[in-house]
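Participant: Reproduced below are the annotations present in Swiss-Prot:
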type	residues	note
VARIANT	S537 to P	In strain: K69 / isolate 8844 and K91 /isolate 8756; rifampicin resistant
VARIANT	H541 to Y	In strain: K69 / isolate 8751, K69 / isolate 8752, K69 / isolate 8840-43 and K69 / isolate 8845-49; rifampicin resistant
VARIANT	R544 to H	In strain: K91 / isolate 8755; rifampicin resistant
Amino acid sequence: MAVAEAKPQYSHAEKKRFRKSFGKQTDIMPIPNLLEIQLKSYRDFLQTDTKLSEQLNTGLHAAFSSVFPIESFSGNARLEYVGYKLGEPAFDVRECKLRGLTYSAPLRVKIRLVVLDKDASDDPKPIKDIREQDVFMGEIPLMTDVGTFVVNGTERVVVSQLHRSPGVIFEHDKGKTHSSGKLLYSARIIPYRGSWLDFEFDPKDCVYVRIDRRRKLPVTILLRALGYEAEDILSEFFETTRCHLKNGEYHIDLIPQRLRGEIASFDIHVPETGELIVEQGRRITARHIKQMEKSQMQDLVVPRDYLIGKTLAKNIIDTSTGEFLAQANDEITEELLDAMANHGILQIDMIYTNDLDHGSYISDTLKIDPTGSQLEALVEIYRMMRPGEPPTKEAAEALFKNLFFVEERYDLSAVGRMKFNRRVGIKSDEGPGTLTKEDILSVIKTLIDIRNGIGMVDDIDHLGNRRVRSVGEMTENQFRVGLVRVERAVKERLSLVESENLMPQDLINAKPVSAAIKEFFGSSQLSQFMDQVNPLSGVTHKRRVSALGPGGLTRERAGFEVRDVHTTHYGRVCPIETPEGPNIGLINSLSVYARTNEYGFIETPCRKVVNGRVTDEVEYLSAIEEVDQYIAQSNVELDAQGNILADLVPCRHQNEFSLTTPDKINYMDVSPKQIVSVAASLIPFLEHDDANRALMGSNMQRQAVPTLRSEKPLVGTGMERIVASDSGVSVVAKRGGVIDLVDASRIVVRVNDDETTAGETGVDIYNLTKYFRSNQDTCINQRPIVSTGDRIQRGDVLADGPCTDMGELALGQNLLVAFMPWNGYNFEDSILISERIVHDDRFTTIHIEELTCIARDTKLGTEEITADIPNVGESALSNLDESGVVYIGAEVKAGDILVGKVTPKGETQLTPEEKLLRAIFGEKASDVKDSSLRVPSGMNGTVIDVQVFTRDGLEKDARAKSIEEEHLARVRKDLIDERRIREEDIYHRVSHLLLDKVATGGPGSLKPGSKITQDYLDKVEREKWFDIRIEDDAVSQQLEQLSKQLELLTKEMEKRFNDSRKKIIQGDDLAPGVLKIVKVYLAVKRRIQPGDKMAGRHGNKGVISIVVPVEDMPHMEDGTAVDIVLNPLGVPSRMNIGQVLETHLGLAAKGLGRKIAQMLDERQTPEAIKAYLEKIYNHDGVQRVNLKCLNDDELMTLADNLRAGVPMATPVFDGATEQEIKSMLQLADLPADGKTVLIDGRTGNKFDNPVTVGYMYMLKLNHLVDDKMHARSTGSYSLVTQQPLGGKAQFGGQRFGEMEVWALEAYGAAYTLQEMLTVKSDDVGGRTKIYKNIVDGDHRMDPGMPESFNVLLKEIRALGIDIELEHD
């Protein structure tokens, strides 16, 4: 019973091998699916599972809604969008990869055409006709279950983009623009779609505006264009001071605060008492202002000079005559004051400015503004946007309106509006998508406030100002681009609707939409060839966020600040994982727990803390919401109730790290690994490594090649199982049940009754991927890890993929490592390895190469794939079948023919002798040439698969037919198994119904009235059970139903087989002019050898320098030779001490495994073994692994699996302490310092000092010497210089450059130098001669003129200099 209870606690694979964890913190929440960012984004884009009425305004639905309805120019007809539905994909993912197709589904959109009665005089016009139709709008690529797209047969990933969020941003130039170092402030309104609007100060403190980064204009031109007059502009931006003329004296309304800091230009008295408050020439201070307020002064008498030079806030008009005496923003002069007195104007409004916090910026800008009216301003903007075009009033108005105020041309988006409103202090987060007058005013006001010292500029690199644009959103944008193109074409055709009785299908051409989508997935900078070296590289690629790409940054322009780690990256973006090189900091990886919210900002989870007590409630916070919170780290000490124990807690607040009291804490981190990405979270003892080395370690794990036999790391972090299951490379059970059948290529599961719903089959068949080529030519192969009869749960791992071992990620091998020098062979990070590693195939990898042969239709005739090839010996054709295609299983080497192909030659005039020979020996030989597919140089391997694709309508050859037969046999096998299980299920239910029932008759010896027994049923054939007649009518009806189910089952299976058959035997849709394509897959086995690159997980990389025989390797006293020797000098300066700790813990893990193996060999009781395992797993009294839930068989299986070592998990930032490592070493009876005396294998002498020996997890990286090294004798030459090409891909030579020439000159090696620069390089005549001479056995050299010298002569002549060679 205990076992049944424990089923949900541990998965099938976990129970076979537990990982001992040292983590002190229990993870409060499970790690979310690692691919969720991709899957959710595209799910929201398609909304396939949502009803039409419930669809949100996102994705496809939003794109259609924004473009439709489309009205004709006359307004008499319009197209409306009703809804859409996606069809079923024609081929599944596997077939698309094989056939080179795109995995996509047809999109059909319901469009309604509404025609109005144009002759009617009513408004709105009555509807004359409505036509509805489903219109095909092209194919939409579908995302696979693992977050990738299959485009033209290759797997691609669309990387998320981190771009500037729409909204408004305020910044300054950091004093770089002007020589004085003055800060010039600017504001920029960034829309999601449309023109950018910039406001900026110049060194003279005038405010300018730019539209789309064009020529700048004074900002008041924009304000005038919006309909504001000078008076309105000044009243919006300035406070006013009013002055009255009373009895020949000027009185200003006194607001004492405004005088603070000014120097009094006259004595200030209290009017009633005459008391002097400030004397002339003194600065007015806060004390003076208090006195003024105390004496309740309402106004202040000022001398006339005080007004001179002040600026008017309003126009001054003589009300009796209507005459303008002065305009708003004019300066007050002596003449103006006289004129006002003469006209009886007793009141003046002036703008209030000071040098400190009320600058006269807008007033100064108005002074340089050349326009005087709205029309002039519009014309000025028109001239700036369209230089050279003659402006008209209508054109200028339309242009300005279209810039920011029309939804089709301008969209801030929901994010932009939210960011905009929050920044300029508008309460609501919602509003129109276009700009309003008030928006523009509020931005200018905020900018001026910042210039006046109120408020701060924004930090562009803050993650609250950068948002993630994922796949769905980018696809939607492309889709909208396509729809807008369609809209233009449709508008023109809509005018024909009334006359020609057209349907929606006739109006809409879906090509532009398909083209836009195809272009995005095929050639966008963010749609990338998936990194598929191993499961981790795939997961990381999908979780990547890039600042590059359309609408993003470029490498050249990105500065240091953008690339740097920012405080808001905490828990959102990994501070470690980023590429080395020009993209450093521009391409990042999401942290383990991070996700994006509805606005696209990255959020990280936090536990809520209430009154110093931590709760289990988890909230996701974005960088904007986090600023004002106090957030503690996850390793804070808590008591049993969750109260924080410390008096002062380190926390994050306002993007800074500080100490605070527990009562202030609002939130706490969820987990210590929350700040790092998936790759970094796989590095044990990450906390002991330098950041630069951790970066290399993260990146190099992604380059690890899957080995022949995957081996789990002895020292891991506990993330291995999560990465392996989420990556999609292993097979995970969709539903629980019992394993019915297992072989190397498929698993059949009989599903639990409670997990099958009506109409679903009770069988799950998993076809495994066998020896499939990845994008990087590594091998994808799945192996079952379950046995027939095993009971499994939903989510259990059924089969391991590449780089997985028992459902855990396994990128490399555990090797016995010694840190010591060894005869200089590990100088400069070189590595020396034991021959045993090569012999045991520890690092043998399989690489699969795809070679393609295409038969085309040429002008001279068709190419043919055949075994009948001219001038080729019998031995060369020994691997080909009668169709001319290589057999599967053939061992081939460089130069061997894989596919025989002949190409027609052009007709040549034949001599009589040739004609005679042709008449005797037949036609074929001479009019075709051999163009067979051969194995490229430097490659050898085994043919593991051949695919033949034939153009539709052409006769298939024998090989193509046999491949089809194999395919059909596989389909048939699956269907037979499924049918068998479902039939058994039906018959089981029938027997259950019939047993012990009273029969009224039936086949065989069944008498009416007798009871049905099991013996009777066993004797009668199953098919005849339905002929038994039962007294009970209800049972008879159930029997009838089951009989119908059986019939339906037969029909369903036949239909499914016929559908599959049709798909398999149909011809292929090949490119124009292509008749047949043959793809040959070669498996190349690569053993590890000197020159290959290896690395640990801590950035400790090196190249193998030598493979040493086992007997020469250093060995321990018990005779165990070490596998690998590393240089100890590689540790201290690199500061990656994690590798040493890993080595110690690895030794302990192996030692514990050895002890368990010893106990098993001594046949000790399960209780004794369980007691020892309890010591290992639950060493500190905390029950981490519940061994009580295992029965004896399961316990012994577990112990058996631990012989090779007890796997350990030391989570990042929460790992094993030094003391814990020592206690594990002692438990395994090993020295606590982890050092061992080693003996030199060659001499038998002990080394002077004990050496650090232990187990380290080493990876073989995808930088193999076989792929890099090549040799050339003769080959292709560059056209212009006639020098050999460079690089392996071009079969090129080595460059003998300038410095190499100097070296030979220094040695005086004249003949060698001459040979290098002539016959070995670009002396065309000389190299032909020497080749001939060598063939004849004559090794003399006759050098001529190098071709590059002739090129030099030509270049000099091109400069107009006459130069010739003079021959003596």
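Numbering starts at 1 and runs along the chain as displayed.
Positions of Cβ are set from backbone N, Cα and C atoms, glycine also.
In this structure the noted substitutions are not present, so the sites keep their original residues.
Predicted, not measured: the structure shown is a model, and the values here were computed from it.
Would you situate these features in the structure and describe their surroundings?
Facilitator: S537 (variant position) falls within a helical segment according to DSSP. Shown in sequence order, D531, R702, Q703 are the residues of the chain, 6+ apart in sequence, with a C-beta less than 8 angstroms from the C-beta of S537 (variant position).
Listed in sequence order, V157, V159, Q528, M530, D531 are the same-chain residues six or more apart from H541 (variant position) with CB atoms under 8 A from its CB.
Cβ neighbours of R544 (variant position) (same chain, under 8 Å, six or more residues apart in sequence): V159, S160, I587, N588, S589, L590.
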Participant: Give the helix, strand or coil assignment DSSP yields for R544 (variant position).
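Facilitator: Where R544 (variant position) sits, the three-state DSSP reduction gives strand.
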